[in-house]
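Chemist: The structure that follows is given in the form of structure tokens.
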Amino acid sequence: MAAPAACTRFSDNYDIKEELGKGAFSIVKRCVQKSTGFEFAAKIINTKKLTARDFQKLEREARICRKLHHPNIVRLHDSIQEENYHYLVFDLVTGGELFEDIVAREFYSEADASHCIQQILESVNHCHQNGVVHRDLKPENLLLASKAKGAAVKLADFGLAIEVQGDHQAWFGFAGTPGYLSPEVLKKEPYGKSVDIWACGVILYILLVGYPPFWDEDQHRLYSQIKAGAYDYPSPEWDTVTPEAKNLINQMLTVNPNKRITAAEALKHPWICQRERVASVVHRQETVDCLKKFNARRKLKGAILTTMLATRNFSSRSMITKKGEGSQVKESTDSSSTTLEDDDIKEDKKGTVDRSTTVVSKEPEDIRILCPAKTYQQNIGNSQCSSARRQEIIKITEQLIEAINSGDFDGYTKICDPHLTAFEPEALGNLVEGIDFHKFYFENVLGKNCKAINTTILNPHVHLLGEEAACIAYVRLTQYIDKQGHAHTHQSEETRVWHKRDNKWQNVHFHRSASAKISGATTFDFIPQK
């Protein structure tokens with residue numbers, strides 16, 4: 001008779017601590033091993049919500065992670081199955097994302113990029129030596145072991161990883177993150193370990209200049225760029241990158257997977273193994289600046305898509321990355337959006353894609369290929385322009401409120417359209433048109449005898465409505481001192497519509513809520529001095 005199984009219940013071996021983050025069917029918590037006091041990150045999966053296919057993915061992820069023991073890979077220490085929950089106990093990595101750390105550094109050079117990609121290639125090479133293809137290499141899965149200077153880079157999230165025999169290639173399904181997908185995956189051809197090298201090439205390109213080699217807001221055009229291998233090295237940012245670095249990128253971003261460099265070969269490339277002699281050590285401030293924008297963009301895209309997409313694939317959405325200062329959880333985000341697997345793609349009888357669960361779409365055959373680097377930079381420029389216009393709207397709104405506070409009717413009329421419309425408490429629910437209604441308050445309440453007041457705009461939200469119109473919504477807090485020296489504050493919620501005429505912004509409509517009086521009267525009813 002077999003010996004009884006050892007006690008493996010999670011709570012018997014670990015103390016659960018605070019939550020680090022959560023995914024669709026899982027939650028990540030810090031835990032402490034009772035016997036040693038060591039800290040780990042426990043990925044806790046609610047198995048009641050899983051399908052049979054999800055169970056297979058979970059078992060595959062655990063099986064693969066158990067095979068991998070390398071200083072540059074987030075290690076799985078324990079896998080515990082209970083009645084309704086499965087626990088995966090990983091390294092607790094506390095250094096955050098590699099890309100976020102780079103932008104916080106005082107110095108960053110080509111040699112630093114070489115050291116980063118070397119560690120990534122070491123992890124990939126270990127995977128490939130053990131018959132594992134990661135399939136989802138991207139910045140979000142590159143973490144740092146700790147906050148210490150020179151901390152090791154750790155490859156995380158094996159939710160999409162597969163097992164292969166040797167150099168065998170087959171169609172293992174459509175999986176990965178759009179901006180990092182290889183041509184063979186997009187062409188739905190047999191593939192293998194070389195898909196990871198392609199993704200490493202994309203990552204190295206970003207490490208050197210701060211933006212990706214393939215990029216387009218339209219996913220159709222993005223996929224066409226990738227399948228054609230349409231990338232370049234635009235001036236001036238690439239002029240200062242050594243030829244050896246470009247040579248390695250070219251060998252990684254080779255469209256033919258059979259001619260693509262392997263991880264072992266890449267580690268022997270002069271730019272990697274002889275970096276002290278080959279790689280430049282000049283600080284790359286423009287790369288850092290561009291990488292900050294790249295990081296912000298992918299985080300924003302990820303946040304938006306996380307709210308839009310509820311895919312069935314749980315395992316690629318929740319592992320270990322940053323959450324606060326000392327702990328990590330992983331949510332899939334990227335400038336090219338969400339991690340995808342073929343299970344997520346539902347086609348109807350006509351072959352069109354069900355967009356209710358995924359952003360993947362069919363690729364048209366004839367699409368004009370644009371220079372991705374220039375397109376990316378142009379879009380960043382457009383984003384900066386939009387940001388500048390939002391600041392314009394906030395500033396002109398502040399100027400209008402200042403005119404009200406100071407009783408400057410002339411200044412008020414210059415900012416407002418003559419046919420300004422408004423819903424406001426003073427009009428008792430009626431729509432007021434023109435500024436004569438407001439003139440009464442300027443002449444009788446907001447005149448020269450009005451005490452100094454202070455107004456604060458809270459949480460301004462600006463919606464740009466084309467090039468010449470915008471709407472701003474905000475909370476307005478007004479403070480003033482009455483003639484007895486008592487402080488008063490009241491709050492109102494306001495929305496203003498602005499229109500640009502003759503290159504000047506004018507307020508054409510506003511809506512103000514009734515004041516929430518902490519004390520005091522209405523927005524226009526300020527108590528004059530003696």
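Here, residue 1 is simply the first one shown, and the rest follow in order.
Each residue, glycine too, has its Cβ placed from N, Cα and C.
Just so you know, the substitutions we noted aren't modelled in this structure.
What you are looking at is a predicted structure, and each value in this text was computed from that prediction instead of being measured.
Okay, these came from Swiss-Prot:
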ACT_SITE  Asp136  active site, proton acceptor
BINDING   Leu20, Gly21, Lys22, Gly23, Ala24, Phe25, Ser26, Ile27, Val28, Lys43  ATP binding site
DOMAIN    12-272  domain 'Protein kinase'
MUTAGEN   Thr306 to Ala  Fails to interact with CASK, catalytically active but fails to autophosphorylate, when associated with A-307
MUTAGEN   Thr306 to Asp  Fails to interact with CASK, kinase inactive, when associated with D-307
MUTAGEN   Thr306 to Ser  Fails to interact with CASK, catalytically active and can autophosphorylate, when associated with S-307
MUTAGEN   Thr307 to Ser  Fails to interact with CASK, catalytically active and can autophosphorylate, when associated with S-306
MUTAGEN   Thr307 to Ala  Fails to interact with CASK, catalytically active but fails to autophosphorylate, when associated with A-306
MUTAGEN   Thr307 to Asp  Fails to interact with CASK, kinase inactive, when associated with D-306
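Would you situate these features in the structure and describe their surroundings?
Modeler: The DSSP secondary structure for Asp136 (active site, proton acceptor) is coil.
A strand conformation is recorded for Val28 (ATP binding site) in the three-state DSSP classification.
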Chemist: On a count of neighbouring CB atoms within 10 A, which of the binding-site residues Leu20, Val28 is highest?
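Modeler: Comparing the binding-site residues Leu20, Val28, the most crowded Cβ belongs to Val28.
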Chemist: Over the domain 'Protein kinase' (12-272), what is the model's mean pLDDT?
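Modeler: Overall, the domain 'Protein kinase' (12-272) comes to a mean pLDDT of 93.
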Chemist: Pop the Cα-Cα gap between Asp136 (active site, proton acceptor) and Leu20 (ATP binding site) into the table, whole Å please.
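Modeler: Counting only the Cα atoms, the answer is 22 Å.
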Chemist: Cα-Cα, whole number of Å: Lys22 (ATP binding site) versus Asp136 (active site, proton acceptor)?
Modeler: 19
